[in-house]
Amino acid sequence: MMVDTGVDHRAVSSHDGPDAGRRVFGAADPRFACVVRAFASMFPGRRFGGGALAVYLDGQPVVDVWKGWADRAGWVPWSADSAPMVFSATKGMTATVIHRLADRGLIDYEAPVAEYWPAFGANGKATLTVRDVMRHQAGLSGLRGATQQDLLDHVVMEERLAAAVPGRLLGKSAYHALTFGWLMSGLARAVTGKDMRLLFREELAEPLDTDGLHLGRPPADAPTRVAEIIMPQDIAANAVLTCAMRRLAHRFSGGFRSMYFPGAIAAVQGEAPLLDAEIPAANGVATARALARMYGAIANGGEIDGIRFLSRELVTGLTRNRRQVLPDRNLLVPLNFHLGYHGMPIGNVMPGFGHVGLGGSIGWTDPETGVAFALVHNRLLSPLVMTDHAGFVGIYHLIRQAAAQARKRGYQPVTPFGAPYSEPGAAAG
């Protein structure tokens, strides 16, 4: 059964023409037609940017669609290879690197971090375990005193954290908005001798046979193309707002203090200097199909397309022993942090785990149902900011409904990119 949702299912990797961004491109199993329509409604015009959505069911891609524009001017249509900076959704990728290392016996979650990274044992941190740090319980969330230049140097930040004295929230769940990444990269460097940017390639992109997962700016010869962030360009020049944010960060909010630094807003504008750094908690660049493929492997017991990405035992450990949902001391909302991912404090509306980023880009997996998805876009601080941070919940609800119907009545994986989507069995959603 073919379902027409307005998806242009020509197999092209980029799209020319002034109106290309107004159409949905890609493919989807017809059971997911309502999912595609909900996604398409997110990008009504040029000033709202663009994005992509990919869904996996039992290790098979069943949705792979994109729409909108990849630049602020609204001249460059989104393509299959467009990839925005996904902010904190990067943490899920970084955590997965650590799990790959643990799977090979290089890291034990119950071992002290200092066992691998001796410098980290300074100032009362000798007994902090890998699990503690991955649960955001290290007491090292604050950025007080760190300059923008410091944050653009990952080695400096790793050294600062290794020497730091834990704060009063040691042992309590307190979201490490930026420092989580350098804690993970320092640990990974200690056991591999490699930086996290290289490990993204070796531990994620290469075994998954995809180019669309990068830490920072992709190489010039990579097919992945960075989508520009769409946000009000006059915010950085607003002296009153900048002063207010600085005061808020240093006096009132631990959560804000964990992510604010001088020049934070300007850093993601223009050519985005953050892309040239290694910030493993925030500056990942990902296509939806690549991020969904990573989470699709986890949802499928650690395997995808015959590739053993993670052991079944490790995936089982990710789904078991998830702690009671308690209020996070920095975010002031209940979240379930477990080994680098988080759950959602909304009952059974969004089962599973993954990581959402600032603006609403997200990667998510539910091994109990075999469903995984990724939604990425380049919109930040737009008039739709509240919708962006809640919209993925509604889309995931539609995905779960469609997946249940697809299991009952059968489904057809989308055709691998590059082949005509109009061939038999490759239905456009």
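Placed from the backbone N, Cα and C atoms, the Cβ positions cover glycine too.
What you see is the original sequence, not a version with the noted changes.
Model, not experiment: these values are computed from the prediction.
Sequence-distant contacts of Ser88 (mutagenesis position), defined as residues of its own chain at least six apart whose C-beta falls under 8 angstroms from its C-beta, comprise Ala177, Ala281, Ala282, His355, Val356, Gly357, Leu358. According to DSSP, Ser88 (mutagenesis position) is assigned to coil rather than to any helix or strand. Among the features that Swiss-Prot reports, active site, acyl-ester intermediate is placed at Ser88.
Annotation of the published mutagenesis Gly49 to Ala in Swiss-Prot: 70% loss of esterase activity; the original residue is retained in the structure shown. Reduced to three states, the DSSP call for Gly49 (mutagenesis position) is coil.
Annotation for Gly50 (mutagenesis position): same-chain Cβ neighbours under 8 Å, separated by at least 6 residues, are Gly21, Phe43, Trp66, Lys67, Gly68, Trp69, Ala70, Pro77, Trp78, Ser82, Ala227, His377, Asn378. The note that Swiss-Prot attaches to the published mutagenesis Gly50 to Ala is: 90% loss of esterase activity.
For Gly51 (mutagenesis position), the Cβ neighbour count at a 10 Å cut-off comes to 28, with all displayed protein chains included. Looking at Swiss-Prot, you'll find the mutagenesis Gly51 to Ala noted as follows: 60% loss of esterase activity.
Looking at Swiss-Prot, the entry for mutagenesis of Ser88 to Ala says: Loss of esterase and beta-lactamase activities.
Under the heading of mutagenesis, Swiss-Prot lists Lys91 to Ala and annotates it as follows: 90% loss of esterase activity. Annotation for Lys91 (mutagenesis position): same-chain Cβ neighbours under 8 Å, separated by at least 6 residues, are Phe180, Gly181, Pro280, Ala281, Ala282, Gly340, Tyr341, His355.
Taken residue by residue with DSSP, Tyr175 (mutagenesis position) is part of neither helix nor strand, so it is coil. Record note (Swiss-Prot), mutagenesis Tyr175 to Ala: Loss of esterase and beta-lactamase activities. The unchanged residue is displayed.
His355 (mutagenesis position) carries a strand DSSP state (E or B). The mutagenesis experiment His355 to Ala is recorded by Swiss-Prot, whose note states: 80% loss of esterase and beta-lactamase activities.
Among the mutagenesis results in Swiss-Prot, Ser361 to Ala has the note: Almost no change in esterase and beta-lactamase activities. The residue drawn here is the original one. Taking a C-beta cut-off of under 8 angstroms and a sequence separation of 6 or more, Ser361 (mutagenesis position) has the following same-chain neighbours: Gly51, Pro84, Val86, Phe87, Ala89, Ala286, Leu375, Val376, His377.
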These are the mutagenesis positions: Gly49, Tyr175, His355. Which one scores highest on other Cβ atoms within 10 Å?
Gly49
